[in-house]
Amino acid sequence: MGNRGMEDLIPLVNRLQDAFSAIGQNADLDLPQIAVVGGQSAGKSSVLENFVGRDFLPRGSGIVTRRPLVLQLVNSTTEYAEFLHCKGKKFTDFEEVRLEIEAETDRVTGTNKGISPVPINLRVYSPHVLNLTLVDLPGMTKVPVGDQPPDIEFQIRDMLMQFVTKENCLILAVSPANSDLANSDALKIAKEVDPQGQRTIGVITKLDLMDEGTDARDVLENKLLPLRRGYIGVVNRSQKDIDGKKDITAALAAERKFFLSHPSYRHLADRMGTPYLQKVLNQQLTNHIRDTLPGLRNKLQSQLLSIEKEVDEYKNFRPDDPARKTKALLQMVQQFAVDFEKRIEGSGDQIDTYELSGGARINRIFHERFPFELVKMEFDEKELRREISYAIKNIHGIRTGLFTPDLAFEATVKKQVQKLKEPSIKCVDMVVSELTSTIRKCSEKLQQYPRLREEMERIVTTHIREREGRTKEQVMLLIDIELAYMNTNHEDFIGFANAQQRSNQMNKKKTSGNQDEILVIRKGWLTINNIGIMKGGSKEYWFVLTAENLSWYKDDEEKEKKYMLSVDNLKLRDVEKGFMSSKHIFALFNTEQRNVYKDYRQLELACETQEEVDSWKASFLRAGVYPERVGDKEKASETEENGSDSFMHSMDPQLERQVETIRNLVDSYMAIVNKTVRDLMPKTIMHLMINNTKEFIFSELLANLYSCGDQNTLMEESAEQAQRRDEMLRMYHALKEALSIIGDINTTTVSTPMPPPVDDSWLQVQSVPAGRRSPTSSPTPQRRAPAVPPARPGSRGPAPGPPPAGSALGGAPPVPSRPGASPDPFGPPPQVPSRPNRAPPGVPSRSGQASPSRPESPRPPFDL
C-alpha cells in the first residue's frame, strides 16, 4: 500500500463522514468516496456482499435499495457491524444487519416502494476486508412499481446526481455482461458527469451468464468501449446459489476457478475477480483521497471562516442569564434607534442600491408627490371665470357697477384655498405610511426576539399615530391661517394696477395675433399606442409640450415635425394596460366630442413606467390640460340648461375686463399661497412627526419597554433562532474536528499515476453489442494509437505471467498476433496486420518496447 500514512487515509475519511453525518451535513460536503451505480438488478449489492463476505443487504424483486447506503469497510481482527443511527450497538449477526437496514429504510420512506436521499451509514469491521468507503445507490429503473410515483425514474436520477456530480467521488459503474454494454445506464451517467473518464471504474458482472459462444474478452482487455481506468470482471452468486445459502467464501473460490478455467479469461485471471477489485478500489480511493485532501482542507477552512464571526456571538451564549438579557435589550434598542436614524437621515455606509430608503421616499413625497397633488387641485379655467363673473354680478346686485369689486377676489381666493386641505392631509397620510414601513424594516433585525419585536413595533407605531393627529391639526391650522387674512400687500402680489395692465396686454395680444416665443414645458419620448397595424402600428416619437400646443417629431433633433395639436379643449384620462402590454398608457381627448388626431377620438400615449406617466400628467396640468372627472358630463348638461356658455359669449366688454382682472389677481395670490404651503408643509411634518418620533425612540422607547412587564418574557428567543444557533455551533465544531483530523495525517506519499487517456468516443455510438468479438465490433476508429485487429474467436491468448520489462504503465497498445491458420475452421479468415491511414503510428515511449513479432499479454491499467 505504500506506508502507514497511506493506510490511514480511508479511516480518516470515515471519521470525517461520521462527524458530518451526525449533524446532517454529509450531503453538502464533498468527501472522497466511491459511488456504486448501475441498472436495476445489475449486481451492485452482490458485489458489495462479496467484499464483506457476508449476506447483509436486502434482496427481492423491483427496487430493493431505496436509500443510499454509505458502507465503510474497516480492516480489523474481529468481525462486527455498527450503524451510525444505533451508536454503541454492535451487530455480530449479519441477518440482523439486513433487518435493521430494511427497518431504517421503511422508517423514512414508508413500506411502499418510495425512495429517499437520506443515507444510512453502516461500518463493517472484518479481517477479510480492505479499508474502503462505498455508497450503494438505488438501481436505475424506468417503470414505476407498486405505489411508486410516475416520476420514479427522475427521482432516482436526481438522487444519483447528488453523489456522482461531486469531483471527489469515484464512480463504480456496474454493468451486466449479458446485456448491451453500449446502452449501459451506469456508463451513460458516468460519461455525462465525468466526460474525461478520470473518475470512472468499470465493473462487468454476470460473465457466467453470457450466451454460449460469446465472451467479454475485448471489454475486459479495455479494447472494446475503453475506459481510462479500465474494467474488472466479477462473477457473483446466482439466485440458485443464494436460495441454497451458498457460502460467499465458496462463491469466491468458484469465481477464481471460473477465470482460471475459461479459455477467454485465463490470461486475465490475476486481474479479475472480487479480491482484485477490492485491492484496486482500495488503492485508487487511497490515491484519490491523497490527491483531493489539499482541496478539501481549503474548502473546510473557507467554510470555517465564513461562519466564525457569527459563531463568536454564540460561544458564550447563556439563554437564561438575566445580565445577558438586559445587555441584549439595551443593544437591540440602541441598534433600532441607529437604524431608524440612518434610514431617515441617510448615511454613507451600507447604502442600499436596490430600493429607496424611508428618508428618500419621504423626500420624494415632499418635493414630487405633494406639489403634484396641489397642481391637480388647481381650478378649471372656464369654471373659475364663470364663478368670478357670478361673484361680480351678485355683489353689484341690481345696481350697475362701475368698479371691480375686491370682495369678488376674496370670495374666489377663499374657495380655492379651501381646496388645499385635501392634498395636505393626503401628504401627512403618505408620510405616516412611509414611517410605519421604515419601523417594520428596522425591526427585522429583532426577529430572533419575536416578543420584543412585536412590542417595539406597537409602541413606536402608537406614538406615530398620536403624532399624526397633532400634525393634521397643525396642517389644518396653516390652511385656516391663510383663510383668515388676505395679505394683498405681499411683495410678490401683482396688485390691482398690474392686474389691470396685464388684462389689457392679453386683450391686445388676442387682437394683434403677434405672440412672443412660447415657453416649452416638457420634452421627451412617448409612444402613440392606438395606431392600427395596417397604418404602421405603435411608434415612438419625440414630443414637445408648450402652454399652447403639443407637437411631435420623428426624433429629438426636432427637424421633421409629424403633427401639432392645440391643447385647447383637451383633457386627460387613464387607459388600462393591454393583456400583453408592459407599457403604462394615458389618453388625450377633446371635450367637444371632436376627433383629436386624424380620425381618432382619442390619442393614446404610452410610457415605460408609471412614474413617467405621472410626470407627463403634471406637465399637462401646467399646460392647462386637466384629468377627466366623473361628473364632467353632468356639469356639461347643466351648463347647457343654464345657458352659461351663451352668457359668457355675450358678456359685455366691461364685465369681461373685470373678470380678467380678478382672474389675474387670484392667479397671483394663489401662487403665493401654494408657495407658502409647499414650503411649510415639509417643515411642519418634520418637526411634529419625524423629528419627534426620532427623539422618542432615543429617549423614551426603552422606558416604555421596561414598563410593559417582565423583561424575561420580552427577551425570549424564537425557536427558529435557537435551532439556527445550535446548528451553527455543531457545524463549527464539526469543521474544527475535521481540520484537526486532516492535520494529523501525513500525505507525503508516492501513488500510482492516473492511467493515460483512451478513446472514449464510443459512448456516442448506439447499439454496439457487448461481449461479441468480431472485426466490426472493435472500438471506433477515432484512436490516438494504431488500430489493433482483434483476436479471432476461439483463439487462446498467451499464458498469464508477468509483463515484459520496460512496458509502459497502463499498457501500450497490444501488438497484433502473427497471422496463421485458425484453429477454428468456422472462424473468419486471417487478418493481415496493417497500419491504418487515419492516424500516424504511435511512438514508443521506451526503448524496451515489445517486439511486434511476439504476442504480448495486455497490461492492466493498475499497478499493484
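Using N, Cα and C of the backbone, Cβ positions are placed for all residues, glycine too.
Every residue here is the original one, so none of the noted swaps is modelled.
Per Swiss-Prot, the feature domain 'Dynamin-type G' maps to 28-294; the stated evidence is sequence analysis. Note on the domain 'Dynamin-type G' (28-294): mean pLDDT across this stretch is 84.
The secondary structure of SER41 (GDP binding site), as reduced to three states from DSSP, is coil rather than helix or strand. Of all Cβ atoms in the shown protein chains, 17 besides its own fall within 10 Å of the Cβ of SER41 (GDP binding site). If you look up Swiss-Prot, you'll see SER41, GLY43, LYS44, SER45, SER46, ARG59, GLY60, LYS206, ASP208, ASP211, ASN236, ARG237, GLN239 marked as GDP binding site.
Swiss-Prot lists ARG59 to Ala among its mutagenesis entries, and the accompanying note reads: Decreases of 32% the basal GTPase activity. Decreases of 44% the assembly-stimulated GTPase activity. Neighbour list (ARG59 (mutagenesis position), Cβ cut-off 8 Å, at least 6 residues apart, same chain): SER45, ILE242.
Annotation of the published mutagenesis ARG59 to Lys in Swiss-Prot: Decreases of 67% the basal GTPase activity. Decreases of 80% the assembly-stimulated GTPase activity; the original residue is retained in the structure shown.
Residues or ranges marked as domain 'PH' by Swiss-Prot: 519-625.
Summarising the annotation, Swiss-Prot assigns domain 'GED' to 659-750 and lists sequence analysis as the type of evidence.
Quoted from Swiss-Prot, the note on the mutagenesis of SER774 to Ala is: Does not affect phosphorylation by CDK5. Significantly reduces phosphorylation by CDK5; when associated with A-778 and A-780.
In Swiss-Prot, the entry for mutagenesis SER778 to Ala states: Does not affect phosphorylation by CDK5. Significantly reduces phosphorylation by CDK5; when associated with A-774 and A-780. The structure shown retains the original residue.
Quoted from Swiss-Prot, the note attached to the mutagenesis of THR780 to Ala states: Does not affect phosphorylation by CDK5. Significantly reduces phosphorylation by CDK5; when associated with A-774 and A-778.
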Is it possible to get the count of other C-beta atoms within 10 angstroms of the C-beta of GLN239 (GDP binding site)? 8
Same-chain residues at least 6 apart in sequence whose Cβ lies under 8 Å from LYS44 (GDP binding site): VAL36, VAL37, GLY38, THR65, ASP136, LEU137, GLY139, VAL174
Below 8 Å Cβ to Cβ and six or more residues apart, same chain only. Which residues does that give for SER46 (GDP binding site)? THR205, ASN236, ARG237
